[in-house]
Structures are given as structure tokens and as C-alpha cells.
Amino acid sequence: MNNPQTGQSTGLLGNRWFYLVLAVLLMCMISGVQYSWTLYANPVKDNLGVSLAAVQTAFTLSQVIQAGSQPGGGYFVDKFGPRIPLMFGGAMVLAGWTFMGMVDSVPALYALYTLAGAGVGIVYGIAMNTANRWFPDKRGLASGFTAAGYGLGVLPFLPLISSVLKVEGVGAAFMYTGLIMGILIILIAFVIRFPGQQGAKKQIVVTDKDFNSGEMLRTPQFWVLWTAFFSVNFGGLLLVANSVPYGRSLGLAAGVLTIGVSIQNLFNGGCRPFWGFVSDKIGRYKTMSVVFGINAVVLALFPTIAALGDVAFIAMLAIAFFTWGGSYALFPSTNSDIFGTAYSARNYGFFWAAKATASIFGGGLGAAIATNFGWNTAFLITAITSFIAFALATFVIPRMGRPVKKMVKLSPEEKAVH
């Protein structure tokens, strides 16, 4: 049923909170492709008889493909709406993750993890843009709740994965979770839409504040923000991929490590609405400065304090993820603040490339550095990169102002974005 004055659906399908819930559910369904990997890494390594670095390279490749799929998928999302791209993304997650447990070679592992990663990139972009477009007045909070789904969504899966890994093995764990994730994503695709969209098609309304991807890539603001996002991701992705292997190197029990993975995901996801809300109140860049500064200090101290015992290890994981996770509420909303919403799906894909590039360190390279030079060296590198992000957010980005498109003059209030 349509509202004759607005042309919008009424009832549940016209309620923007319904679409925020769908966005969060989508994030929950793709969360495990990244955040449960640390549980799979050692069983996969043992099954294939290869090094940890070789297995973690699969994680890196998946992250890279996630970034590559977002601008391309975003083009079709911006042009036609989210439904058909979401169906394709869900099918890729289903096929890639379900069959990963059947691989008998490293190339097959890489191929299937990248297929799942490509699907994740498409789904992530759709979920985040659904939240941003339905909530232009509460963009930080909406982005935070949606990003929280990506961090927290893995939690219900962790006991299932741990149990199935012990009883039935890695193949069954991949298959059960892959089927659940893929099928639910495809079902959500039948009802999701953007505001102003009727049916499957979407019309783009472009204003002078909307930058297409080519225009955005020519602004210095994009590249400084990209560098900050790239820098702060080193430490978080190192821990995402390697918190369990690192904990084992400290001699921690398997039960402690399982609790640690749950805690890191709880704080990683739970912090995102909080930091999004804070950024709506005090500004994106001030919030970035606080988050990135604390993260740099935590990573510098991580190997010293985590070695003190079980509680210290879990506490450091919690603080590290509570700060790093905030970036996933801050950058999507900043992207829409500065470059507009008309092309936001494809534009955020270019921001996501920063995370993918940082994952090279978080996955195979980080594991190789830890193996050859020790974990202290790996954590020191991540502390330095988070400090770079802090410096950019504190001293550089706020002074740059808002980019101006096509010689359009903006008021001082418009130019001073947060």
C-alpha cells in the first residue's frame, strides 16, 4: 500500500527502522566470513599440511577481493537498487563458504575464500548504504548499528563452529554456517529497498554535494581519509586473523582462546553504535582522534600486558577491538557526509580498499613477520600505523575542509564538516 502524498509504502515496508534491522541482519550473516576465520585457521592448516602463513594468505586474498567487489557491485546497486546485486552476493557467500571445507589444496582454498569474500563485499556495501540512505539525520548512529552487526553477528555462530569442529570436523562447520548465511541473505533480498525506490529499480537524485567516484578520487580529502583508514586497520586485522595462534604461542588454554574470540567480537561490534552516536554529537574527526589514539597505545602495550595471563590477554583484546571497531562506524558516515549519498555505494568501495590493502599485513605477512621476528615486532608496527591514523585525524583532516565540486561555493557551515 502506498502513501498517495509521498509515493512511499506505508506500514512495515514504509518504516525506515525495518530497513535498518534488515541491514543489521545482513551484516550478521557475513560477519563469520571474517571474524570466525581465526577458529578455522589451524584446522585448515593441519588438513592441508601447510604453514600458517600460507593459510593466512587466503584471509588476505579474501579481504582484497572484498574491496574489489564493492565499487563494481556498488555501481549496479546505485543504478538498479539493492535486490538483484544482493541475491548475487548471497549466492557467492553460500557457494564459497559452504565448499571451503572440502578443499584439498591451497589454490582451491584461495579460490573459494575469494569467492565468498567477493560476496561479502557486495552485501556489506548494500547493508551500509541502506542504513545511510534511510537515516540521513542519524547517519553515525545508523552506521554504527549496522557495523555492529558485522562485529557481533558472528557470536551466535561461535559455539556452533567450535562444537562442530570438535565433533564433525572442518568440512561440516563450513557447510552448516555457509548454508545459513547464504540462504538468509537471499531471502532478505526479496524485501530490501532504498528510500524513494519503487520495485527493483532505483533513480539517482544528484545534487551539487554528490561526488561520483572519479570526482571523489581527485580530491585530497579522499586520499588522506583513505590513508587513515588503511593505517588503523593494521592492528585490528592482525588480531582478527591471528588472535588464536598468538594466544597459543603464549601457552593459553583452548577454552580461554574461545572466550577471547567471543569477547573480541562482542567489543568489536558493540562499540560501533557507541562511537557512531558519539560522532553525531562531537563530530567525526574528534571521535577518530580519540579512537585511534587509544588504539595506538593499546597495540604498543599489547604483547607486554597480554603475556601476564588469561585475564590480561582477554582484557587487551577487548580494548583493542573496542577502539579499532569504531572505525567501521566512522568512515561510512564520513564518506556520505563529505561525498554525498547518490554514489555512496560505489564510493565506499574505494574506502574499503584501504582495509583490503591493510589485510596484507593482517593475514599472511603479519604471520610471517611474527614467525621470523617475533610478535613484539608485529605489534610495534601496528602501533606505529595507528599513531599515523591518530595524527591525520587530529592535525590534518580537520584543517582540509570540505571538497568543492564544479566551483560551487559552499557556506562556511557547509564547508566545516564536523
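Think of each number as a place in line: the chain as shown, counted from 1.
Cβ from N, Cα, C; glycine included.
What Swiss-Prot records for K355 is oxalate binding site. Quoted from Swiss-Prot, the note on the mutagenesis of C28 to G is: Slight decrease in activity; when associated with A-271. In Swiss-Prot, a mutagenesis experiment is listed as F59 to C, annotated with the note Loss of activity. Annotation of the mutagenesis experiment Q66 to C in Swiss-Prot: Residual activity. Listed in Swiss-Prot is the mutagenesis experiment S69 to C, annotated as follows: Residual activity. Under mutagenesis, Swiss-Prot gives C271 to A with this note: Slight decrease in activity; when associated with G-28. Recorded in Swiss-Prot as a mutagenesis result, G349 to C carries the remark: Loss of activity. According to Swiss-Prot, the experimentally introduced change K355 to C, G, Q or T is described as follows: Loss of activity.
Feature annotations (Swiss-Prot) mapped to structure.
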residue: C28; record: mutagenesis position; DSSP (3 states): helix
residue: F59; record: mutagenesis position; DSSP (3 states): helix
residue: Q66; record: mutagenesis position; DSSP (3 states): helix
residue: C271; record: mutagenesis position; DSSP (3 states): helix
residue: G349; record: mutagenesis position; DSSP (3 states): helix
residue: K355; record: mutagenesis position; DSSP (3 states): helix
Nearest recorded site to C28 (mutagenesis position) by CA-CA distance, among mutagenesis positions F59, S69, C271, G349: C271
Mutagenesis positions (C28, C271), the one with most neighbouring Cβ atoms at 10 Å: C271
Largest tally of Cβ atoms lying within 10 Å of a Cβ, found at which of the mutagenesis positions G349, K355: G349
Spatial separation of G349 (mutagenesis position) from Q66 (mutagenesis position) - C-alpha basis, Å: 9
Between G349 (mutagenesis position) and S69 (mutagenesis position), the C-alpha gap once rounded to whole angstrom: 8
Candidate mutagenesis positions S69, C271, K355, pick with smallest Cα gap to F59 (mutagenesis position): K355
Rounded inter-Cα distance in Å - S69 (mutagenesis position), K355 (mutagenesis position): 13
F59 (mutagenesis position): tally of other CB atoms within 10 A of its CB: 28
Integer Å distance between the CA atoms belonging to C271 (mutagenesis position) and K355 (mutagenesis position): 18
